[in-house]
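Everything on this sheet refers to the single structure shown next.
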Amino acid sequence: MSVHKTNDAFKVLMNSAKEPIVEDIPKKYRKQSFRDNLKVYIESPESYKNVIYYDDDVVLVRDMFPKSKMHLLLMTRDPHLTHVHPLEIMMKHRSLVEKLVSYVQGDLSGLIFDEARNCLSQQLTNEALCNYIKVGFHAGPSMNNLHLHIMTLDHVSPSLKNSAHYISFTSPFFVKIDTPTSNLPTRGTLTSLFQEDLKCWRCGETFGRHFTKLKAHLQEEYDDWLDKSVSM
């Protein structure tokens, strides 16, 4: 597949963020770049119903266009770090990484599990959910404010609209929070991933570039996982 098509797929991912992030963006923010749309949550978290937790340090918000059954964003409110690239955060600001991990695994774990049950099934145990949630950054984020993705593995969602969406969360483009610094990718080197064949994250079956077939399969995989998990 040509490099031109690769670039087109990457542009699809980056341009998809132009969808509005909030339902009612205040007038003072409406003319700013779409890449700054997460800023409203950091500055005025109390104003938005999709914010489920905030304190002086972080904000936890439901992604308005989730790419899985459950898809949350955890954002630092530190003005000195919110615009730092996630790969630089992973490499040079380990204290922030550790703080975010401590929120996910500690103070916010109950909220995250409850949110997952609300989105998937109330019958799921914390143990089942713990193995079905991934946490990480995009190597090439489409939004300016640093945001950590906390999401279930299913990738079953109407907002998962194209191959680029799926690949961005199921390839090395999605950098898991526990990735060693020695294994971090170099910025700007992963765009070739967007030309690869689509592959089920769970069973490994490949679908070429047939996104519609993949989406149907992902629903089947989710249904199978859920049936087995609630029967345990």
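From the backbone N, Cα and C atoms, a Cβ is placed for every residue, glycine too.
Every residue here is the original one, so none of the noted swaps is modelled.
Here the structure is a predicted model, which means the values were calculated and not measured.
Annotation source Swiss-Prot lists active site, nucleophile at H147, citing a curator's inference. The Cβ of H147 (mutagenesis position) has 24 neighbouring Cβ atoms from other residues within 10 Å, across all protein chains displayed.
Annotation source Swiss-Prot lists Zn(2+) binding site at C200, C203, H217, E221. Packing around H217 (Zn(2+) binding site) is summarised by its Cβ count: 17 other Cβ atoms lie within 10 angstroms of its Cβ, all protein chains included.
Within the model, the domain 'HIT' (38-160) shows a mean pLDDT value of 98, rounded to a whole number. Here Swiss-Prot flags 38-160 as domain 'HIT'.
Here D63 (mutagenesis position) comes close to H71, L72, L73, H149, M151: these same-chain residues lie at least six apart in sequence, with C-beta atoms under 8 angstroms from its C-beta. As a published mutagenesis entry, D63 to A appears in Swiss-Prot alongside the note: Strongly decreased DNAppG decapping activity.
A mutagenesis experiment is reported in Swiss-Prot for this position, F65 to A, and the note states: Nearly abolishes enzyme activity. According to DSSP, F65 (mutagenesis position) sits in a coil region rather than a helix or strand. Over all protein chains present, the Cβ of F65 (mutagenesis position) has 16 other Cβ atoms lying within 10 Å.
Under the three-state DSSP scheme, S142 (mutagenesis position) falls in the coil class. S142 (mutagenesis position) is surrounded by 15 other CB atoms, counting those within 10 A of its CB over all protein chains shown. In Swiss-Prot, a mutagenesis experiment is listed as S142 to A or E, annotated with the note Nearly abolishes enzyme activity. Mildly decreases affinity for DNA.
Under mutagenesis, Swiss-Prot gives H147 to A with this note: Loss of enzyme activity. Taken residue by residue with DSSP, H147 (mutagenesis position) is part of neither helix nor strand, so it is coil.
According to Swiss-Prot, the experimentally introduced change H149 to A is described as follows: Nearly abolishes enzyme activity.
Mutagenesis annotation in Swiss-Prot: K161 to E, described as Nearly abolishes enzyme activity. Strongly reduced affinity for DNA; the structure shown retains the original residue. Under the three-state DSSP scheme, K161 (mutagenesis position) falls in the coil class.
The mutagenesis positions considered are H149, K161; of these, K161 has the fewest other C-beta atoms within 10 angstroms of its C-beta.
Looking only at the mutagenesis positions F65, H147, K161, the one with its C-alpha closest to C200 (Zn(2+) binding site) is K161. Rounded to a whole value, the Cα-Cα separation of C203 (Zn(2+) binding site) and K161 (mutagenesis position) is 21 Å. For E221 (Zn(2+) binding site), the number of other Cβ atoms no farther than 10 Å from its own Cβ, over all displayed protein chains, is 19.
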